[in-house]
Amino acid sequence: MRLPGAMPALALKGELLLLSLLLLLEPQISQGLVVTPPGPELVLNVSSTFVLTCSGSAPVVWERMSQEPPQEMAKAQDGTFSSVLTLTNLTGLDTGEYFCTHNDSRGLETDERKRLYIFVPDPTVGFLPNDAEELFIFLTEITEITIPCRVTDPQLVVTLHEKKGDVALPVPYDHQRGFSGIFEDRSYICKTTIGDREVDSDAYYVYRLQVSSINVSVNAVQTVVRQGENITLMCIVIGNEVVNFEWTYPRKESGRLVEPVTDFLLDMPYHIRSILHIPSAELEDSGTYTCNVTESVNDHQDEKAINITVVESGYVRLLGEVGTLQFAELHRSRTLQVVFEAYPPPTVLWFKDNRTLGDSSAGEIALSTRNVSETRYVSELTLVRVKVAEAGHYTMRAFHEDAEVQLSFQLQINVPVRVLELSESHPDSGEQTVRCRGRGMPQPNIIWSACRDLKRCPRELPPTLLGNSSEEESQLETNVTYWEEEQEFEVVSTLRLQHVDRPLSVRCTLRNAVGQDTQEVIVVPHSLPFKVVVISAILALVVLTIISLIILIMLWQKKPRYEIRWKVIESVSSDGHEYIYVDPMQLPYDSTWELPRDQLVLGRTLGSGAFGQVVEATAHGLSHSQATMKVAVKMLKSTARSSEKQALMSELKIMSHLGPHLNVVNLLGACTKGGPIYIITEYCRYGDLVDYLHRNKHTFLQHHSDKRRPPSAELYSNALPVGLPLPSHVSLTGESDGGYMDMSKDESVDYVPMLDMKGDVKYADIESSNYMAPYDNYVPSAPERTCRATLINESPVLSYMDLVGFSYQVANGMEFLASKNCVHRDLAARNVLICEGKLVKICDFGLARDIMRDSNYISKGSTFLPLKWMAPESIFNSLYTTLSDVWSFGILLWEIFTLGGTPYPELPMNEQFYNAIKRGYRMAQPAHASDEIYEIMQKCWEEKFEIRPPFSQLVLLLERLLGEGYKKKYQQVDEEFLRSDHPAILRSQARLPGFHGLRSPLDTSSVLYTAVQPNEGDNDYIIPLPDPKPEVADEGPLEGSPSLASSTLNEVNTSSTISCDSPLEPQDEPEPEPQLELQVEPEPELEQLPDSGCPAPRAEAEDSFL
């Protein structure tokens, strides 16, 4: 009910008098409480004054929020007690519960209470304030709770919302209590409208506590402490959020309390720790320390105890017994062990013959002391490959400031017995004497035995022991000597035999506790000549020599010979099952490629293999626009056979036959007259693709791990991202040159000896390329400078688009080789070189690599094959086609998008690998490869090679994944290459003067499918393999490929020059990179590279550098 609010003072005073009079006159009817006005709910006006009266048969009192506000208590004459509570100047904060209860318990029900709820609508107070405890509601199970957002006006409409939501929740509301229901672990607020103003309550947090069975663990920093040191114990509870710790300890029983500290382990959820720290421990603090943990919700409890020992001072005590005499066997490792207890941790020293031992004896002595428990230690002295000189008196001493103990023993070195001499002599007395001399430690015993039937002895007939017996007519004489320096015994025994009438096998056996040794000698009668023994020995040596020569000849014949991997297909049989390859020696060689030797200045060795080497050189007069040009020169070693010289000449003819292409290491010239054959090619200073990916992996990972990278970061930016350090191209070995590796450690790494020269070749210490410098720090020398238009990408950061670009460029180069009917047969990332501006070139690096020591090449018969990169038909049927190169291209893609990983890392190179390939096993998607890239890999790895996509289709598939900026830049570089006076372009134009303009796309219908013609020359080039037309997968309309432009020559020749080594300058046309979710995989092992001028290719190819 609503009562009038403010009343005049006189009226209030009169009312109080009247009320008191009524109370005095009213008879005592019951002992119950009477509240005036009766309630149970009142609505009062703000700023008004109101009186509440409570009466009863015992003293009564008004309570408000568990407190007794100021009130007037009285007792009437009839024994009735009353309490008057006057509320003045009411505000909204006076809203709430008021209780009237008895003030004592004189036989009355102590729990009898009268409740009255008063509302004071106050526009300035929307919601009643709550204590901090009321804002956090904790639950241990799913149950109904109340969110106490109470208002001062019962007429207000109140709604409940999640803290970050606008939708009202359908929960019943009580103006006196709040919202009641089952709530989730969320944050909630209440809203109401007062006038035209929306009012929000404080946020209420509902939180469900983790309550489970208590699991307590107690540990101490040290269970043994000295008097005066600190005792620190930790009690940890797992699986609960609110628990109570109670410690019991010896000091507590004597009334000396220690306040423990409780904290939460933030890095381990639901882990609470209580720490008991007792400073300056006394002897009385020894005893049991117990941690009792209780949880009040489910009344769970658990306790653990630990014993603490306080000692007056430290101690060292030996455990167990160690004999005073120890043994060690010569040349065997021996570990001497001493176990002891100590506190505090002691210092341990070992002595030999009163000299301190250490770990500095070249690895022959190892000392170690380890702590096996808190106070238990094991000290070990390990003698590695024991020597006689290590015998002696040893002492172990353990000590600290409070105590000391030592243990001594004698070490005896046991030496296995060995027969040093067994000889026979014929004294003049007619008897025959056999003398046996041997040594060992401990003292050896000597046993003589003999066997008369040489054919059946000793396997069928046991030897007869000899001694002082009349039957054998033999006598023994034995002398024993101890050698102090060697610390071993020497035994000399002489056996005297009488009347030896036929050959006799005499055996001398020495035996001691370590082992035994035996030698035999044939004692022959005096009449038998000793020349028989000498002749037998000579014949045996002759036989061994002949067998050794045969083995060496067989090994020499099986030694792999250098052969070029690239093959050019001439024709295919009508049934498509036989291929005839072009005999490279029948190809013409144009003298246009010839370069005078005096225009070539050779420098340091870049790479060296089993058959040849590649050196850095400076060529003069190759280009009109450049007086000098840095080049790579391939040559054979002086030990090369004629077949290998023929193979190198065949490689030269194939390269000149193929012609130039932007993504192939191009032939620049050759020296074939007046000395060894030199093949001069382009010089790629950043080395092979595998090494490049390894050295720049950190820039890729940093670049893509930053999720906050601004979208304005672009593909062709010349600046590093903010906060990204300059790339640190780490060299993996001591020396490196130009990105090429010296594959033979015993070869010279300085300068190439000019063999068979006429004196017309110049030598120079060519300045090594600074391959370790980042892109933006590299300043090329004059011969290397080129225009900025020839750079595809200048960014020093390795990006995802770079990986796609590398794949695209390799596909372009392989498309060119396929158009020339050329099969690569060793396509891998190690045979792809990186030039300036992230331009890649396909090569064959076998000449400068020792394939017999390269783990990527597996011996199969008399050759070494890169099995992990080979297609199934190549492995099992020796079938090589351009479509088997497509399989290898898929493996190369996997290498690129694993940042230089080794294929099939989970498969050993044994029968398991072959079985997995036969079953159709394929590698999983690399972490950095998109689904589109992995789909291309899977197409390349089709079991049936007929349905693998040709390289022309792979170019189009990869082109779709590139940005327009990249494609335009690549086309610009390609066109610039064709218009330049690059030596490969000029010499090809001179060789084909009538060939101008762009070549039309390859018409595969007229290539490779002619009838087989008889070939009397080289049957070695015929490999039976089917190579029908590939079935092109059904793809959508594809854009034209720009790669064909690189396979043609343009008659327009400008003054610009293309070089693989070029300075880097900013570019204007950026391309945004795709967003990647980067997953870092374990980094594969990197091979070591020699330090040189530029990154070295990995030693992983079989054949030619080109």
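Quick reminder: no glycine exception, Cβ is built from N, Cα and C everywhere.
Remember, it's a predicted structure, so these values are computed and weren't measured experimentally.
Sequence annotations record features per position, and here Swiss-Prot assigns domain 'Ig-like C2-type 1' to 33-120.
Across the domain 'Ig-like C2-type 2' (129-210), DSSP classifies residues as 4 helix, 37 strand, 41 coil. Marked as domain 'Ig-like C2-type 2' by Swiss-Prot: 129-210.
The domain 'Ig-like C2-type 3' annotation in Swiss-Prot covers 214-309.
Taken from Swiss-Prot, the feature domain 'Ig-like C2-type 5' applies to 416-524. The predicted model assigns the domain 'Ig-like C2-type 5' (416-524) a mean pLDDT of 79.
For the mutagenesis of TYR740 to Phe, Swiss-Prot gives this note: Strongly reduces up-regulation of cell proliferation; when associated with F-751. Strongly decreases phosphatidylinositol 3-kinase activity. No effect on interaction with GRB10 and RASA1. The structure shown keeps the original residue.
Mutagenesis annotation in Swiss-Prot: TYR775 to Phe, described as No effect on interaction with RASA1 and on phosphatidylinositol 3-kinase activity; the structure shown retains the original residue.
The note that Swiss-Prot attaches to the published mutagenesis TYR778 to Phe is: Strongly reduces expression levels.
Under mutagenesis, Swiss-Prot gives TYR857 to Phe with this note: Reduces kinase activity. No effect on interaction with GRB10. Abolishes interaction with RASA1. No effect on phosphatidylinositol 3-kinase activity. Classification of TYR857 (mutagenesis position) by DSSP places it in coil, neither helical nor stranded.
For the domain 'Ig-like C2-type 3' (214-309), the DSSP-based tally of helix, strand and coil residues reads 7 helix, 53 strand, 36 coil. Taking H, G and I as helix, E and B as strand and the rest as coil, DSSP gives the domain 'Ig-like C2-type 1' (33-120) the counts 3 helix, 44 strand, 41 coil.
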